[in-house]
Structure formats: C-alpha cells, structure tokens
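These come from Swiss-Prot:
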- Leu73 to Ala: Decrease in hydrolase activity (MUTAGEN)
- Leu73, Lys168, Thr238: pyruvate binding site (BINDING)
- Glu81 to Ala: Strong decrease in hydrolase activity (MUTAGEN)
- Ser82 to Ala: No change in hydrolase activity (MUTAGEN)
- Met91 to Ala: No change in hydrolase activity (MUTAGEN)
- Glu119 to Ala: Loss of hydrolase activity (MUTAGEN)
- Glu119, Glu121, Asp150: Mg(2+) binding site (BINDING)
- Glu121 to Ala: Loss of hydrolase activity (MUTAGEN)
- Gln157 to Ala: Small decrease in hydrolase activity (MUTAGEN)
Amino acid sequence: MKFCRFGQRGQEKPGIIDADGKIRDLSGVVPELTIEALAAAKGADVASLPLVEGEPRYGVPVKGIGKIVAIGLNYEDHAIESNLPIPTEPMMFMKALSSLNGPNDEVVLPKNSTHGDWEVELGVVIGETCRFVSEDEALSKVAGYVLVNDVSERFNQKQRGTQWSKGKGHDTFCPVGPWLVTPDEVGDPQDLDMHLNVNGTRMQTGNTKTMIFNVAQLISYVSEYITLYPGDLMITGTPPGVGEGKKPQAIYLKAGDVMELGIEKLGTQRQQVSEWRHLGDEVFG
C-alpha cells in the first residue's frame with residue numbers, strides 16, 4: 001500500500017493511493033498518518049474513500065518522525081568519488097528534524113552557500129522499537145520505505161570541522177516522499193533502481209543492490225548504539241554521481257536549479273533550488 005499526506009504546510013491530511021494512482025482522503029478513518037495509525041489505515045475500504053481532486057501538494061508522508069539517522073558512504077563508488085576510504089562498518093550521522101521537507105517543495109540554500117549538493121537515497125521508516133535487533137529480524141521492524149533527497153552543503157559538511165550534521169541539517173535539506181510504501185509492495189529493498197537529474201541532465205544512476213551494508217545490516221547495527229522508535233527515519237546512503245565528485249570539475253547547486261529524482265516503486269520528487277531567505281516560523285514536512 002502507498003500512504004501519503006497532502007495539503008498545505010501544517011494542514012496536511014492523511015491519504016492513500018488507490019489502484020488508479022489517485023489520492024483518497026483517509027481523514028475519516030484516521031486523524032493523522034502516524035505509525036500508530038497505520039493499522040487502522042490499512043483496514044480502510046479504499047474504493048469507498050473520498051477522491052481527492054486536482055494535484056494537491058504532498059507533505060512528508062508520515063507524521064511524527066522522531067529522529068533522522070543517516071548512513072554515509074554506503075556505496076563503494078560514492079566513497080571513491082568522495083576521496084574517502086571505503087568504510088569497514090557503517091558511518092552514522094544525524095540530520096535535523098527541521099530539515100524535513102515535502103517531496104516537491106523548494107530547497108532553500110543556506111546563507112552564503114557555495115557547495116550545495118544532491119543525494120538520492122532509500123529511506124526506511126521504522127515500525128517497531130529496535131534495540132539490539134538481529135539482522136534476521138530487522139526487516140520485520142520496517143513500517144515502509146520512502147524516497148529521500150539527502151541535500152548537503154559540502155563546505156559546511158567537510159571544511160569547517162568534522163561534524164557532518166552542520167552541512168546536512170539545514171532547513172529544507174531532507175525532502176521525503178511522496179509516499180510511504182509498505183514492505184509487501186516494495187519486496188526486496190536491495191533491488192531498487194534509483195536516479196537523480198539536475199536541470200534535465202542525469203547525474204546519478206544506481207541500484208540499492210550495490211550498497212556496502214544492506215538495510216537489515218544497517219538497522220541491526222544502528223540499534224546497537226541508538227534505540228530506534230516507531231516513526232524514526234533511517235536514510236541509507238547514495239550511489240555515485242554527486243556534484244562534488246564530478247570530473248574534471250565539481251558541480252554545485254545554485255538558485256534556479258531543478259532536481260528530479262526517483263526510486264523504483266517509491267515515486268518521484270522535484271525540487272527547485274532557491275537562494276537563502278529568512279524562513280521564519282514556516283512549518284516543514
């Protein structure tokens with residue numbers, strides 16, 4: 001099943017995608033699309049739900065994400081293009097919750113940004129508490145999978161100390177969605193094609209089968225150090241083709257650029273890049 005949240009920022013409603021690819025309004029079944037509400041949402045008679053007209057905005061497809069755990073350098077070719085050693089165990093960092101963004105909302109570069117970059121990634125939404133979970137049971141703890149763009153500011157990430165979160169956690173830097181897709185519909189998470197274009201030019205092409213550490217290994221590993229709760233989001237690394245790795249010269253995002261990305265079975269995203277402005281108290285997600 002494919003679940004979503006649709007509507008203006010801060011006013012999203014829960015939805016489900018029907019057999020024709022249309023949004024059906026779930027708000028008469030559940031008040032919000034949280035992990036706790038998924039069981040009731042799955043039991044809905046989809047054909048009887050109100051059809052949502054037009055093309056509403058998609059928000060982050062699940063409400064109540066508690067934390068964003070990210071895995072770096074999880075594709076061998078990406079580690080090589082980044083001039084970094086291939087990890088012998090997963091490299092973990094965190095993205096700020098304030099970086100959450102709708103899948104087609106604008107990405108706002110931070111003030112004085114010069115090294116904005118893109119990363120198409122498979123996201124994993126946790127459905128049950130994970131604490132010292134074995135690899136064998138790890139996938140049973142997954143509520144669903146999502147498409148994520150792990151937008152980055154490489155100068156802040158790498159040139160101003162060693163805390164990657166400084167370059168990964170800027171506002172709008174974690175577009176998620178359009179859908180939360182249940183594991184039964186995705187099948188094997190280690191065989192999903194993925195791509196990303198910038199201004200119509202293909203930049204990244206890959207498949208999750210080339211991950212260094214697979215999804216089950218990552219959930220098990222992370223759960224040894226950080227308890228994962230229902231609704232937590234783990235993003236699993238990106239294939240080669242990021243801007244900083246382009247030859248003979250790196251390519252970085254600028255205002256007006258358009259990123260378009262997708263993962264097989266998980267849908268597509270489109271974001272226009274904007275220059276920095278004060279975002280005030282805008283609600284993200």
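Quick reminder: no glycine exception, Cβ is built from N, Cα and C everywhere.
Annotated features taken from Swiss-Prot, shown on the structure.
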{"residue": "Leu73", "record": "mutagenesis position", "Cβ neighbours (10 Å)": "18"}
{"residue": "Glu81", "record": "mutagenesis position", "Cβ neighbours (10 Å)": "17"}
{"residue": "Ser82", "record": "mutagenesis position", "Cβ neighbours (10 Å)": "16"}
{"residue": "Met91", "record": "mutagenesis position", "Cβ neighbours (10 Å)": "17"}
{"residue": "Glu119", "record": "mutagenesis position", "Cβ neighbours (10 Å)": "23"}
{"residue": "Glu121", "record": "mutagenesis position", "Cβ neighbours (10 Å)": "27"}
{"residue": "Asp150", "record": "Mg(2+) binding site", "Cβ neighbours (10 Å)": "25"}
{"residue": "Gln157", "record": "mutagenesis position", "Cβ neighbours (10 Å)": "22"}
{"residue": "Lys168", "record": "pyruvate binding site", "Cβ neighbours (10 Å)": "26"}
{"residue": "Thr238", "record": "pyruvate binding site", "Cβ neighbours (10 Å)": "27"}
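You'll find the Cα of Glu119 (mutagenesis position) roughly 11 Å from the Cα of Lys168 (pyruvate binding site). For the recorded positions Met91, Asp150, Lys168, Thr238, a Cα-Cα cutoff of 10 angstroms around Glu121 (mutagenesis position) retains Asp150, Thr238. Residues Leu73, Lys168, Thr238 are listed as the pyruvate binders, and the farthest two of them sit 14 Å apart at their Cα atoms.
Among the recorded positions Glu81, Asp150, Gln157, the ones whose Cα sits within 10 Å of the Cα of Lys168 (pyruvate binding site) are Asp150, Gln157. A Cβ within 8 Å of the Cβ centre of Glu119, Glu121, Asp150, the residues given for Mg(2+), is found for these other residues of the same chain: Ala70, Trp118, Val120, Val148, Asn149, Val151, Ser152, Ile235, Gly237, Thr238. Each residue contributes its Cα atom, and for Ser82 (mutagenesis position) and Gln157 (mutagenesis position) those atoms are 12 Å apart. With respect to their backbone Cα atoms, Asp150 (Mg(2+) binding site) and Thr238 (pyruvate binding site) stand 8 Å from each other. For the pair Met91 (mutagenesis position) and Leu73 (mutagenesis position), the Cα-Cα distance reads 7 Å.
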